[in-house]
Amino acid sequence: MSASRKTLVVTNDFPPRIGGIQSYLRDFIATQDPESIVVFASTQNAEEAHAYDKTLDYEVIRWPRSVMLPTPTTAHAMAEIIREREIDNVWFGAAAPLALMAGTAKQAGASKVIASTHGHEVGWSMLPGSRQSLRKIGTEVDVLTYISQYTLRRFKSAFGSHPTFEHLPSGVDVKRFTPATPEDKSATRKKLGFTDTTPVIACNSRLVPRKGQDSLIKAMPQVIAARPDAQLLIVGSGRYESTLRRLATDVSQNVKFLGRLEYQDMINTLAAADIFAMPARTRGGGLDVEGLGIVYLEAQACGVPVIAGTSGGAPETVTPATGLVVEGSDVDKLSELLIELLDDPIRRAAMGAAGRAHVEAEWSWEIMGERLTNILQSEPR
């Protein structure tokens, strides 16, 4: 790919700092020719950043502050990199606010500017001042990527009609997220203290109100009445944990808080479940919403049927053959769906197989990487 258009990725969200946008950029960049990529990123911890950057096969230039803002000083530094590295594309890893520097990128010689959205722009679009910022970004970038049809519907008018909108959600590593063999599933369940026939519901996410772990706990008395040995596994950490633990007091024998697991342990736990459920619900008058929900897709890749919430883009991750959708605050309906699936192993197996096929066909990193390559390597319109 010697003729590749060279891309400068400008971002505050880059490893070793942990987070969703950081993972999104890291994994998308890994699908590209490393010689075509330069990253310009902020620095949260200089020592950790230096050690991490040495492991990469593309160049990373660090802004020596923990936050990069679209100031004249930052814009000047970015422009220097564009000129010195003969950059063709500038890709703002998160559109707001750094893509306010899109005009400077063009003036410095970049012929195409791409900016990615991740869902928080929905909130920006609802506030007059920040909505004006989105319109300025929309008038200066060439391509805006979005993670779900829901987020696009919510903020498209704020950005205006100038940019091309491209669907670019995260992919799933279908080589790591795979259905468990019977032996591996049994071993994971034994480690958790379960048998091969224990009904297991898993939820893997940050512990925050939007994700719906509280609704799952509230549904457990009805589930336990139908299946007394049913177990709910809550994987993850967050500020809502103490509230959830108090809520689970009366069902503590059937609810296990596993905390944040190592990556492979998380996958093993997910693949050992009978159902993955995260009944996400929109909160804060529409400001607190599920942009997409990659965990639903990871569960499907593991061959596990899914119960998703109605919030934001969550319903877009499943098909009628692979998962069910429920209003996250409707505990009675949630418990009904959980019991129906736990009582029907044939249906669960069919949904799991369909889920795996769905993710392989539509959501793998190979597919998403090709989509990004087309965006970056196509000539400006």
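Keep in mind that glycine also has a Cβ here, set from the backbone N, Cα and C atoms.
Modelled residues match the original; the substitutions are not represented.
In the three-state DSSP reading, R206 (GDP-alpha-D-mannose binding site) counts as coil. Taking the Cβ of R206 (GDP-alpha-D-mannose binding site) as reference, residues of its chain lying under 8 Å away and at least six apart in sequence are, in sequence order, G236, S237, G238. Residues or ranges marked as GDP-alpha-D-mannose binding site in Swiss-Prot (evidence: experimental evidence): R206, K211, L261, E298.
In Swiss-Prot, the entry for mutagenesis E290 to D states: Reduces mannosyltransferase activity by more than 95%, and weakens but do not abrogate binding of GDP-mannose. The structure shown retains the original residue. In three-state terms derived from DSSP, E290 (mutagenesis position) belongs to neither a helical nor a strand segment and is classed as coil.
According to Swiss-Prot, the mutagenesis experiment G291 to S carries the following note: Reduces mannosyltransferase activity by more than 95%.
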Express the distance between the Cα positions of E290 (mutagenesis position) and K211 (GDP-alpha-D-mannose binding site) as a whole number of Å.
-> 8
Euclidean distance between Cα atoms of G291 (mutagenesis position) and L261 (GDP-alpha-D-mannose binding site), Å = 23
Who sits close to G291 (mutagenesis position): which same-chain residues at least 6 apart have their Cβ under 8 Å from its Cβ?
-> H118, G119, H120, V122, I147, S148, Y150, T151, G312, G313
